[in-house]
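Colleague: One structure is given below, represented as structure tokens, and several questions about it will come after.
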Amino acid sequence: MRSEPTNAAGNTTLGVTSVLQSTSVPSSETCHVSYEESRVVLVVVYSAVCLLGLPANCLTAWLTLLQVLQRNVLAVYLFCLSLCELLYISTVPLWIIYIQNQHKWNLGPQACKVTAYIFFCNIYISILLLCCISCDRYMAVVYALESRGHRHQRTAVTISACVILLVGLVNYPVFDMKVEKSFCFEPLRMNSKIAGYHYLRFTFGFAIPLGILAFTNHQIFRSIKLSDSLSAAQKNKVKRSAIAVVTIFLVCFAPYHVVLLVKAASFSFYQGDMDAVCAFESRLYTVSMVFLCLSTVNSVADPIIYVLGTDHSRQEVSRIHTGWKKWSTKTYVTCSKDSEETHLPTELSNTYTFPNPAHPPGSQPAKLGLLCSPERLPEELC
């Protein structure tokens, strides 16, 4: 068990003390870090993610489910992403309580393992699903004609299931790790195995996905830029969307993965000098925790960029809101048959018709990524 002495400055000993010699780890295996330095920032950010992410992802899940039922391929990835985000957000209050309670976990080791498992799975499921979304858009835009007969919902479901299964298996060793009585997954003392794991996470969990996102979004914008049927404003809209996708990815995930890389590199540099490694990790503790927390902001940014920020989603939300107002009015106000017939054309017009000069009269609104003609691309991508 790790000790938990805390001084007035909020410094807490992490590691194994000589109190429990049965662990066969000497007392020098302790590092001193400050929990108080990051407490306020972590609580504020996690609280904001919970308050904003819950309604945003609930609405996103509903909107994308409607598109899934209409056989939309891209919506499958977005729906899976929103479900994963909702599962993670449901555990955020536990982290807030843990941090506010000076990093003391009172819910038992199994609850700690499940919560941590969901936390880390969500990070990498989100990253890989974002890559799937960008690749699907890339195929739908750059190879619109060639991919038309090859993009199927069944394929999207299979890929999403494989992503979730792969990440789940990679993180499954979490359940085999020993969890201390009062702590829940505090940073472990660096060793060669953990350093190698950090290198792999940086390479396959960040660097390669970043390359995929940058390449696909650049190619999408390049393809749109060459189109003669789009206005400058429409092209700029696609450009801003592509830049936003890569920027949010960098802001949310780059800091934490860079810290992982630095930690692993420091272990290699000090060549097993545990005192030096411990001192270095202690200095990085606050930064590491803040950057890990920052990665969860992705749970709020993704639904806004990919779904809620699109023109069609705003129209759908407006339609639902108008329909709700109409239903509420009919619930409390009884109208005569003649009155209903008189106002029916107006009600239908206000509720269900969304004039759009880009669509021929009587056409249906474009789905999220299904229609890929040059005239419809900006609406799909933005």
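Positions of Cβ are set from backbone N, Cα and C atoms, glycine also.
No noted substitution is present; original residues retained.
Here Swiss-Prot notes a mutagenesis experiment, Arg137 to Ala, with the remark: Enhanced surface expression and a lower localization to endosomal vesicles.
Would you situate these features in the structure and describe their surroundings?
Modeller: According to DSSP, Arg137 (mutagenesis position) is assigned to a helical segment.
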Colleague: Quick one: give me the count of other CB atoms within 10 A of the CB of Arg137 (mutagenesis position).
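Modeller: The answer is 26 other Cβ atoms.
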